[in-house]
Structures are given as C-alpha cells and as structure tokens.
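Peer 1: Got a structure for you, written out below as structure tokens; questions coming shortly.
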Amino acid sequence: MNKERIIQEFVPGKQVTLAHLIAHPGEELAKKIGVPDAGAIGIMTLTPGETAMIAGDLAMKAADVHIGFLDRFSGALVIYGTVGAVEEALLQTVSGLGRLLNFTLCELTKS
C-alpha cells in the first residue's frame with residue numbers, strides 16, 4: 001500500500017503571506033468557517049505562527065472585529081465583523097506588522 005506524504009515547511013523569516021477580505025460571504029461559507037451572520041470575514045496567514053496572537057491583538061484594537069479562529073501553531077487568523085471594520089482591521093494589522101516588527105508584507109486582496 002502506497003501512502004502519500006505531505007511535508008509542510010516554513011522558511012525562516014517574518015512574513016504576512018495572506019491577507020484576504022471576503023465581503024458579504026454566503027450563508028453556507030460563513031457557517032462552515034464558524035462565523036454565521038458575519039458581514040465580512042478576514043483571513044490572514046503569518047510566519048512564524050505565533051504572530052497570529054499579535055495580529056489578533058492589532059486587529060481587535062484597530063476596529064470593531066471579533067476573532068473567529070486563531071492558531072498560533074499554523075499562523076492562521078480569522079476575524080469577522082462589518083465589511084468596513086474587517087477591511088480597516090486587516091489594513092492596520094498588515095501595516096502594523098511591517099512598521100513595528102519589520103515583517104515582509106503582502107497586498108490585501110478582496111472577494
């Protein structure tokens with residue numbers, strides 16, 4: 001029996017690898033993500049993973065958003081709130097990580 005193996009590697013460094021805004025998510029998607037009735041969802045992935053805790057703090061201080069999911073091991077962060085609040089939180093979090101911690105940044109994307 002052949003088993004497929006997947007190896008996930010992180011490169012050393014400080015990086016925001018994804019910052020994405022989902023405006024007006026469908027009911028099914030929001031429910032699957034675990035944030036039903038969200039006007040918008042923000043998704044971030046960060047390296048090193050522990051940065052998700054700092055990003056969550058920055059996001060909540062930047063705008064009226066809530067944390068839907070945070071994983072300090074994988075570096076995943078999901079926030080939710082209104083479209084304007086989530087967009088502002090993502091923008092301020094990305095710029096804050098660059099300014100305060102000298103992270104390599106990515107552009108905010110939207111759908």
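In case you wondered, yes, glycine gets a Cβ from its N, Cα and C as well.
Among the features that Swiss-Prot reports, domain 'BMC circularly permuted' is placed at 5-103. Under the heading of mutagenesis, Swiss-Prot lists L29 to A and annotates it as follows: EutC and EutE constructs are no longer targeted to EutS or eutSMNLK BMCs. BMCs are formed in E.coli by both sets of genes. Among the mutagenesis results in Swiss-Prot, K32 to A has the note: EutC constructs are targeted to EutS BMCs, cells are somewhat elongated. The residue drawn here is the original one. Quoted from Swiss-Prot, the note on mutagenesis experiment G39 to V is: No longer targets EutC-tagged constructs to BMCs, probably forms flat symmetric hexamers.
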Peer 1: Any idea what DSSP makes of L29 (mutagenesis position), helix, strand or coil?
Peer 2: helix
Peer 1: Please count the residues of the domain 'BMC circularly permuted' (5-103) that DSSP assigns to helix (H, G, I), strand (E, B) and coil.
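Peer 2: Output for the domain 'BMC circularly permuted' (5-103) reads 38 helix, 29 strand, 32 coil.
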Peer 1: Would you identify which of the mutagenesis positions L29, K32, G39 has the most other C-beta atoms lying within 10 angstroms of its C-beta?
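Peer 2: When each Cβ's neighbours within 10 Å are tallied, G39 leads.
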Peer 1: To the nearest whole angstrom, state the Cα distance for the pair K32 (mutagenesis position) and G39 (mutagenesis position).
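Peer 2: Cα-Cα distance, K32 (mutagenesis position) to G39 (mutagenesis position): 15 Å.
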Peer 1: How many Å lie between the Cα of L29 (mutagenesis position) and the Cα of G39 (mutagenesis position)?
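Peer 2: On Cα coordinates alone, these residues lie 12 Å apart.
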